[in-house]
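So the structure is just underneath, and the comments pick up after that.
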Amino acid sequence: MELLSPKPLCSVVNCEDLEKLDHVSALNELRREQEIFKLLPGIYAHRYDFRRVSPSIINDFEYCPRLLWVQHKLGLKLLSEKSVVSIIRGRILHERYERLLSQYENVVAEYKVEIGDLVGVVDLVIKRGGEYIPVEIKTGFSKEAHKTQLQIYISMLKARFGYLVYRNHVEVVHRNDAALDVLKKIREILSAREAPPAKCNSCIFKPICKNLL
(Lines of atoms letter the chains of each structure in order from A and count residues from 1; the text may use other names and numbers.)
(Lines give C-alpha, C1' and ligand atoms only; values in the text may rest on other atoms or scores of the structure.)
Protein backbone atom coordinates (compact mmCIF):
# COMPACT_ATOMS: atom_id res chain seq x y z
CA MET A 1 0.00 0.00 0.00
CA GLU A 2 1.24 3.51 -0.83
CA LEU A 3 0.73 6.76 1.08
CA LEU A 4 -0.81 9.64 -0.86
CA SER A 5 -0.47 12.36 1.78
CA PRO A 6 0.27 12.48 5.53
CA LYS A 7 -2.34 13.02 8.25
CA PRO A 8 -2.04 15.20 11.39
CA LEU A 9 0.24 13.76 14.07
CA CYS A 10 -2.32 13.21 16.83
CA SER A 11 -4.81 11.58 14.45
CA VAL A 12 -2.26 8.83 13.85
CA VAL A 13 -0.50 8.36 17.21
CA ASN A 14 -1.38 8.85 20.88
CA CYS A 15 -0.22 12.31 21.99
CA GLU A 16 -1.96 12.51 25.36
CA ASP A 17 0.17 10.03 27.34
CA LEU A 18 3.24 12.31 27.14
CA GLU A 19 1.62 15.42 28.61
CA LYS A 20 2.73 14.46 32.14
CA LEU A 21 6.37 13.89 31.18
CA ASP A 22 8.53 15.60 33.83
CA HIS A 23 11.91 17.32 33.49
CA VAL A 24 13.95 14.65 35.30
CA SER A 25 12.56 11.80 33.19
CA ALA A 26 13.07 13.81 30.00
CA LEU A 27 16.66 14.64 30.91
CA ASN A 28 17.46 11.00 31.71
CA GLU A 29 15.97 9.95 28.37
CA LEU A 30 18.02 12.56 26.52
CA ARG A 31 21.20 11.41 28.27
CA ARG A 32 20.65 7.88 26.95
CA GLU A 33 21.06 9.22 23.42
CA GLN A 34 23.93 11.69 23.83
CA GLU A 35 26.21 13.27 26.39
CA ILE A 36 24.38 16.13 28.09
CA PHE A 37 26.06 18.30 30.67
CA LYS A 38 24.98 21.19 32.85
CA LEU A 39 26.61 24.57 32.22
CA LEU A 40 24.66 26.78 34.59
CA PRO A 41 21.47 26.44 36.66
CA GLY A 42 18.68 25.81 34.17
CA ILE A 43 21.05 25.50 31.18
CA TYR A 44 22.32 22.29 29.56
CA ALA A 45 24.44 21.64 26.47
CA HIS A 46 25.59 18.94 24.07
CA ARG A 47 28.05 18.76 21.18
CA TYR A 48 26.58 19.82 17.84
CA ASP A 49 27.57 19.73 14.18
CA PHE A 50 26.60 23.15 12.83
CA ARG A 51 26.80 21.98 9.22
CA ARG A 52 23.48 20.22 9.67
CA VAL A 53 20.29 21.96 8.60
CA SER A 54 17.90 21.77 11.52
CA PRO A 55 14.98 23.71 12.95
CA SER A 56 17.10 24.52 15.99
CA ILE A 57 19.87 26.25 14.04
CA ILE A 58 17.34 28.23 11.98
CA ASN A 59 15.34 29.02 15.12
CA ASP A 60 18.50 30.24 16.82
CA PHE A 61 19.28 32.44 13.82
CA GLU A 62 15.82 34.00 13.92
CA TYR A 63 15.78 34.22 17.72
CA CYS A 64 19.23 35.81 18.08
CA PRO A 65 22.15 35.72 15.60
CA ARG A 66 24.58 36.26 18.48
CA LEU A 67 23.36 33.13 20.26
CA LEU A 68 23.97 31.16 17.07
CA TRP A 69 27.49 32.61 16.78
CA VAL A 70 28.29 31.84 20.44
CA GLN A 71 27.08 28.25 20.14
CA HIS A 72 29.23 27.74 17.04
CA LYS A 73 32.32 29.10 18.80
CA LEU A 74 31.68 26.78 21.74
CA GLY A 75 30.77 23.83 19.50
CA LEU A 76 27.72 23.34 21.69
CA LYS A 77 23.96 23.39 21.33
CA LEU A 78 22.50 25.14 24.36
CA LEU A 79 19.26 23.93 25.93
CA SER A 80 17.08 25.50 28.57
CA GLU A 81 15.68 23.24 31.27
CA LYS A 82 12.18 23.92 29.95
CA SER A 83 13.08 22.91 26.39
CA VAL A 84 14.37 19.46 27.43
CA VAL A 85 10.83 18.19 28.08
CA SER A 86 9.61 19.55 24.73
CA ILE A 87 12.54 17.92 22.91
CA ILE A 88 11.94 14.46 24.35
CA ARG A 89 8.17 14.66 24.00
CA GLY A 90 8.63 15.66 20.37
CA ARG A 91 11.23 12.96 19.74
CA ILE A 92 8.97 10.19 21.06
CA LEU A 93 6.05 11.40 18.94
CA HIS A 94 8.39 11.59 15.93
CA GLU A 95 9.41 7.97 16.42
CA ARG A 96 5.84 6.74 16.79
CA TYR A 97 4.66 8.57 13.67
CA GLU A 98 7.67 7.58 11.56
CA ARG A 99 7.37 3.94 12.61
CA LEU A 100 3.74 3.76 11.48
CA LEU A 101 4.14 5.66 8.20
CA SER A 102 7.33 3.86 7.19
CA GLN A 103 5.19 0.73 6.77
CA TYR A 104 3.94 2.21 3.50
CA GLU A 105 5.84 1.00 0.44
CA ASN A 106 6.64 4.51 -0.82
CA VAL A 107 7.72 6.09 2.50
CA VAL A 108 11.30 6.32 3.80
CA ALA A 109 12.04 7.56 7.35
CA GLU A 110 15.11 9.60 8.35
CA TYR A 111 16.14 10.29 4.75
CA LYS A 112 19.62 11.84 4.55
CA VAL A 113 20.28 14.58 2.00
CA GLU A 114 23.73 16.01 1.39
CA ILE A 115 24.95 18.66 -1.05
CA GLY A 116 28.52 19.86 -0.57
CA ASP A 117 28.96 20.85 3.07
CA LEU A 118 25.20 21.01 3.54
CA VAL A 119 23.78 18.02 5.41
CA GLY A 120 20.22 17.34 6.47
CA VAL A 121 17.98 14.50 7.60
CA VAL A 122 14.36 14.67 6.47
CA ASP A 123 11.86 13.07 8.86
CA LEU A 124 9.99 11.27 6.07
CA VAL A 125 10.11 11.17 2.28
CA ILE A 126 7.14 10.14 0.14
CA LYS A 127 8.21 8.69 -3.21
CA ARG A 128 5.62 9.56 -5.81
CA GLY A 129 6.01 9.48 -9.59
CA GLY A 130 9.80 9.81 -9.48
CA GLU A 131 9.58 12.72 -7.05
CA TYR A 132 10.83 12.66 -3.45
CA ILE A 133 8.43 14.74 -1.35
CA PRO A 134 9.80 15.77 2.08
CA VAL A 135 7.67 15.55 5.21
CA GLU A 136 8.70 17.30 8.43
CA ILE A 137 7.00 16.52 11.74
CA LYS A 138 6.64 19.42 14.17
CA THR A 139 5.24 19.16 17.69
CA GLY A 140 5.31 22.88 18.49
CA PHE A 141 3.31 25.77 17.09
CA SER A 142 3.64 26.73 13.44
CA LYS A 143 6.79 28.81 12.96
CA GLU A 144 8.44 30.49 10.02
CA ALA A 145 11.62 28.52 10.80
CA HIS A 146 9.74 25.27 10.16
CA LYS A 147 8.68 26.51 6.74
CA THR A 148 12.19 27.73 5.92
CA GLN A 149 13.75 24.40 6.88
CA LEU A 150 11.24 22.46 4.78
CA GLN A 151 11.76 24.76 1.78
CA ILE A 152 15.50 24.08 2.01
CA TYR A 153 14.82 20.33 1.93
CA ILE A 154 12.40 20.79 -0.99
CA SER A 155 15.14 22.59 -2.94
CA MET A 156 17.76 19.97 -2.03
CA LEU A 157 15.45 17.18 -3.23
CA LYS A 158 14.35 19.19 -6.31
CA ALA A 159 10.72 18.62 -5.31
CA ARG A 160 7.79 20.94 -6.02
CA PHE A 161 6.37 20.96 -2.49
CA GLY A 162 6.49 19.28 0.90
CA TYR A 163 4.39 18.74 4.03
CA LEU A 164 4.61 20.16 7.55
CA VAL A 165 2.83 17.77 9.92
CA TYR A 166 1.61 19.35 13.16
CA ARG A 167 -0.41 17.84 16.00
CA ASN A 168 -3.82 18.71 14.56
CA HIS A 169 -3.22 19.90 11.02
CA VAL A 170 -0.98 19.51 7.97
CA GLU A 171 0.41 22.38 5.90
CA VAL A 172 1.46 22.13 2.27
CA VAL A 173 4.58 24.21 1.60
CA HIS A 174 5.68 25.01 -1.94
CA ARG A 175 9.23 25.29 -3.20
CA ASN A 176 10.96 28.62 -2.76
CA ASP A 177 14.67 28.57 -3.51
CA ALA A 178 15.02 31.97 -1.82
CA ALA A 179 14.96 30.04 1.47
CA LEU A 180 18.53 29.00 0.68
CA ASP A 181 19.53 32.63 1.30
CA VAL A 182 19.01 31.96 5.01
CA LEU A 183 21.85 29.43 4.89
CA LYS A 184 24.10 32.03 3.28
CA LYS A 185 23.37 34.45 6.13
CA ILE A 186 23.98 31.71 8.70
CA ARG A 187 27.33 30.82 7.12
CA GLU A 188 28.35 34.48 7.20
CA ILE A 189 27.55 34.66 10.91
CA LEU A 190 29.38 31.42 11.74
CA SER A 191 32.51 32.50 9.86
CA ALA A 192 32.59 36.03 11.31
CA ARG A 193 35.34 36.92 13.78
CA GLU A 194 33.15 39.30 15.72
CA ALA A 195 29.79 38.54 17.26
CA PRO A 196 26.70 39.97 15.55
CA PRO A 197 24.32 42.28 17.44
CA ALA A 198 22.49 40.76 20.37
CA LYS A 199 18.80 40.65 21.26
CA CYS A 200 19.28 39.74 24.91
CA ASN A 201 16.30 41.17 26.80
CA SER A 202 15.46 38.44 29.33
CA CYS A 203 17.26 35.62 27.48
CA ILE A 204 18.32 32.79 29.79
CA PHE A 205 21.56 32.33 27.79
CA LYS A 206 22.73 35.92 28.32
CA PRO A 207 25.38 35.00 30.98
CA ILE A 208 27.05 32.53 28.58
CA CYS A 209 27.24 35.07 25.75
CA LYS A 210 28.56 37.69 28.17
CA ASN A 211 31.29 35.39 29.53
CA LEU A 212 32.50 34.41 26.06
CA LEU A 213 32.70 38.01 24.87
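Each residue, glycine too, has its Cβ placed from N, Cα and C.
CYS200 (mutagenesis position) has a Cβ environment of 13 other Cβ atoms inside 10 Å. Feature annotation from Swiss-Prot assigns [2Fe-2S] cluster binding site to CYS64, CYS200, CYS203, CYS209; the stated evidence is experimental evidence.
Among the features that Swiss-Prot reports, Mg(2+) binding site is placed at HIS94, ASP123, GLU136, ILE137. In the three-state DSSP scheme, HIS94 (Mg(2+) binding site) is classed as helix.
Annotation of the mutagenesis experiment CYS64 to Ala in Swiss-Prot: Probably no 2Fe-2S center assembly, wild-type nuclease and DNA unwinding. For the recorded site, CYS64 (mutagenesis position), the DSSP three-state label reads coil. Same-chain residues at least 6 positions away in sequence with a Cβ under 8 Å from that of CYS64 (mutagenesis position) are, in sequence order, ALA198, LYS199, CYS200, CYS203.
Counting every protein chain shown, 22 other Cβ atoms lie within 10 Å of the Cβ of GLU136 (mutagenesis position). Among the sequence features in Swiss-Prot, the mutagenesis site GLU136 to Ala is noted as follows: No exonuclease or endonuclease, very little DNA unwinding activity.
Here Swiss-Prot describes GLN149 to Ala as a published mutagenesis experiment; the accompanying note says: No exonuclease or endonuclease, very little DNA unwinding activity.
For the mutagenesis experiment TYR153 to Ala, the note given by Swiss-Prot reads: No exonuclease or endonuclease, reduced DNA unwinding activity. In the three-state DSSP reading, TYR153 (mutagenesis position) counts as helix.
Around TYR166 (mutagenesis position), a 10 Å sphere centred on its CB holds 18 further CB atoms from the protein chains shown. Record note (Swiss-Prot), mutagenesis TYR166 to Ala: No exonuclease or endonuclease, reduced DNA unwinding activity. The unchanged residue is displayed.
Record note (Swiss-Prot) on the mutagenesis of CYS200 to Ala: Probably no 2Fe-2S center assembly, wild-type nuclease and DNA unwinding.
Taking the Cβ of CYS203 (mutagenesis position) as centre and 10 Å as the limit, one finds 16 other Cβ atoms among all the protein chains shown. Look at CYS203 (mutagenesis position): DSSP puts it in coil. According to Swiss-Prot, the mutagenesis experiment CYS203 to Ala carries the following note: Probably no 2Fe-2S center assembly, wild-type nuclease and DNA unwinding.
Secondary structure at GLU136 (mutagenesis position), as computed by DSSP, is strand. You'll find the Cα of ASP123 (Mg(2+) binding site) roughly 32 Å from the Cα of CYS209 ([2Fe-2S] cluster binding site). Under the three-state DSSP scheme, ASP123 (Mg(2+) binding site) falls in the strand class.
Cα distances from CYS209 ([2Fe-2S] cluster binding site) to the recorded positions GLU136, ILE137, GLN149, TYR166 are smallest for GLN149. Around HIS94 (Mg(2+) binding site), the same-chain residues six or more apart in sequence whose CB sits under 8 Å from its CB are ASP123, ILE137, THR139, listed in sequence order.
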